[in-house]
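Quick notes on the structure that follows.
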Amino acid sequence: MAAGGGLSRSERKAAERVRRLREEQQRERLRQVSRILRKAAAERSAEEGRLLAESEDLVTELQGRSRRREGLKRRQEEVCDDPEELRRKVRELAGAVRSARHLVVYTGAGISTAASIPDYRGPNGVWTLLQKGRPVSAADLSEAEPTLTHMSITRLHEQKLVQHVVSQNCDGLHLRSGLPRTAISELHGNMYIEVCTSCIPNREYVRVFDVTERTALHRHLTGRTCHKCGTQLRDTIVHFGERGTLGQPLNWEAATEAASKADTILCLGSSLKVLKKYPRLWCMTKPPSRRPKLYIVNLQWTPKDDWAALKLHGKCDDVMQLLMNELGLEIPVYNRWQDPIFSLATPLRAGEEGSHSRKSLCRSREEAPPGDQSDPLASAPPILGGWFGRGCAKRAKRKKVA
């Protein structure tokens, strides 16, 4: 015993060795119990049966872990309604669309997978592949075009059946589908838009190329400057872990107002794992009877399934094709010559041509963008934007370190 009644150094070391030994014995017992539980009951020896009886707490813990793993696995599985069931559900959804006084659509990455832009949590999603240690790739994002779902939403808005669209997507495809900017809230930004935050109000620059080449988490300067004040421009992307503060294109004010007025919400292609964290979108302060009716289209489980009036297990394009048929509405075909981005875009100034190396959009696939001598139809390695690729790289690095 050391002076003053405390333990001596050798006594502390001995106590630490005893603690570590007990922990190792507990881990070994846990491994033994786990191996026994993997066997069928008829295959267990009498000694193994006694060990399980003496380790009720460990058995309970391991069985609980197994149930949780199975539950998570089931939630990640994609489920498809059979064709007849899906048609029945779409008829019900069509009735809800017709009778809605204020319908708001929430969209996620699942509506853009048909444009070869991967989602995040599907079987071939970004996070899913990274968790498995597999590489992530995507087609050049400048080649993506609005999907059948994007064009259907635009037609529904034209017909005043949809009042507002709230999107998590950064791909700019809602804007390019012809949806008015006042009708969109791009909560996580738009890869084609950079802004000057020194100008009041903020000055926006819509481009025909991905502006996020040099940007990443907490690094948003694009390398170009404002035509009016000369301040460095920044992208509009809200990365995971960031809080969006820009007025546009996030348009939170309109999203909140639309949600407060909504009597019906249609969620398309979103896991809702991020959107559920935005309480302003769900009117949870209202009594249950006054909350909007929720309709969800997704192949996987979502945390809002229990709140939904109807869950449709199907691909967004398939569901929207059936819905538009049921409503008797023709789906417009996307035409690059009519893409609004070309009339909204601000051209680069002299000397800015080398400020990016991304392929620019052009009205025709045969037409090479100014300064672009490459063959637009030639195959090229996939290019990931800063909003997309940098996040993938960070996740992969964390996975490798772990």
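Just so you know, glycine gets a Cβ as well, placed from its N, Cα and C.
Note that the structure is a prediction, hence the values are computed from the model and not measured.
Per Swiss-Prot, the features are as follows:
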type     : residues                                   : note
ACT_SITE : His188                                     : active site, proton acceptor
BINDING  : 108-127, 168-171, 269-271, 298-300, Cys316 : NAD(+) binding site
BINDING  : Cys196, Cys199, Cys226, Cys229             : Zn(2+) binding site
DOMAIN   : 83-330                                     : domain 'Deacetylase sirtuin-type'
MUTAGEN  : His188 to Tyr                              : Abolishes deacylase and deacetylase activities. Reduced interaction with SIRT1, without abolishing it
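Known features from Swiss-Prot, placed on the structure.
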residue: Gln168; record: NAD(+) binding site; contacts (Cβ under 8 Å, 6+ apart): Tyr106, Thr107, Gly108, Ala109, Leu187, His188, Ser270, Val274, Leu275
residue: Cys196; record: Zn(2+) binding site; contacts (Cβ under 8 Å, 6+ apart): Asn202, Arg203, Tyr205, Cys226, Lys228, Cys229, Thr231, Leu233, Arg234
residue: Cys199; record: Zn(2+) binding site; contacts (Cβ under 8 Å, 6+ apart): Cys226, Lys228, Cys229, Thr231
Notebook entry, point to check: Just checking, which of Ser112, Ser116 (binding-site residues) has the fewest C-beta atoms within 10 Å of its C-beta?
Noted result: Ser116
Notebook entry, point to check: How many other Cβ atoms sit within 10 Å of the Cβ of Leu299 (NAD(+) binding site)?
Noted result: 19
Next item on the list: Rank the binding-site residues Gly108, Gly269 by the number of other Cβ atoms within 10 Å of each Cβ, and give the residue at the low end.
Entry: Gly108
Notebook entry, point to check: Near the Zn(2+) site, what residues other than Cys196, Cys199, Cys226, Cys229 in the same chain have a C-beta no further than 8 Å from the centroid of the listed C-beta atoms?
Noted result: Thr197, Ser198, Asn202, Arg203, His227, Lys228, Gly230, Thr231, Leu233
Next item on the list: Based on DSSP, name the secondary structure state of Gly108 (NAD(+) binding site): helix, strand or coil.
Entry: coil
Check: Looking at the binding-site residues Cys226, Cys229, which one has the fewest other Cβ atoms within 10 Å of its own Cβ?
Finding: Cys229
Notebook entry, point to check: Tell me, what is the mean pLDDT of the domain 'Deacetylase sirtuin-type' (83-330)?
Noted result: 91
Note to self: Going by DSSP, is Gly269 (NAD(+) binding site) sitting in a helix, a strand, or coil?
What the structure shows: coil
